[in-house]
Each structure stands twice: as structure tokens, then as C-alpha cells.
Amino acid sequence: FLGTINLSLCEEERDADEEERRDEPDESNVEVKKRFFFLSRIFGK
């Protein structure tokens, strides 16, 4: 169950990243990495 939520969240982050990347690639990439790291820490336990 948690794995499914984690996958769906990652897909949403990826979609958002692709949209933001057109504007400012460096900043959006760092933001997504931070969010992914935070989510992986939450769901990794």
C-alpha cells in the first residue's frame, strides 16, 4: 500500500519537474531532489 502511494507521488513529482524544467532547470531539479529525498525518508522506514 505505501509502495503504491510512494510510486504515485514520485510520478506526480516527475510530471511537475518536467513542467518546471522548461522555466528554470537548475532550481526545479534541486527542489524535486529535496522532495524525493524527504519522501524516501518517510516511506523508507
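Using the three backbone atoms N, Cα and C, a Cβ is placed for every residue, glycine included.
Among the sequence features in Swiss-Prot, the mutagenesis site PHE36 to Trp is noted as follows: In TetraF2W-RR; important increase in activity against both Gram-positive (including MRSA) and Gram-negative bacteria; when associated with W-37; W-38; R-40 and W-43. The number of other Cβ atoms within 10 Å of the Cβ belonging to PHE36 (mutagenesis position), over all protein chains shown, comes to 15.
For PHE37 to Trp, Swiss-Prot lists a mutagenesis experiment annotated as follows: In TetraF2W-RR; important increase in activity against both Gram-positive (including MRSA) and Gram-negative bacteria; when associated with W-36; W-38; R-40 and W-43. Counting every protein chain shown, the Cβ of PHE37 (mutagenesis position) has 11 other Cβ atoms within 10 Å.
Look at PHE38 (mutagenesis position): DSSP puts it in a helix. Around PHE38 (mutagenesis position), a 10 Å sphere centred on its CB holds 10 further CB atoms from the protein chains shown. The annotation that Swiss-Prot gives for the mutagenesis experiment PHE38 to Trp reads: In TetraF2W-RR; important increase in activity against both Gram-positive (including MRSA) and Gram-negative bacteria; when associated with W-36; W-37; R-40 and W-43.
Around the Cβ of PHE43 (mutagenesis position), a 10 Å sphere holds 14 further Cβ atoms from the protein chains shown. Listed in Swiss-Prot is the mutagenesis experiment PHE43 to Trp, annotated as follows: In TetraF2W-RR; important increase in activity against both Gram-positive (including MRSA) and Gram-negative bacteria; when associated with W-36; W-37; W-38 and R-40.
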* Structure fact -> Students should find that the Cα atoms of PHE37 (mutagenesis position) and PHE43 (mutagenesis position) sit apart, in Å rounded to an integer, by 10
* Structure fact -> Taking only the CA atoms, the spacing between PHE43 (mutagenesis position) and PHE36 (mutagenesis position), expressed in whole angstrom, is 10
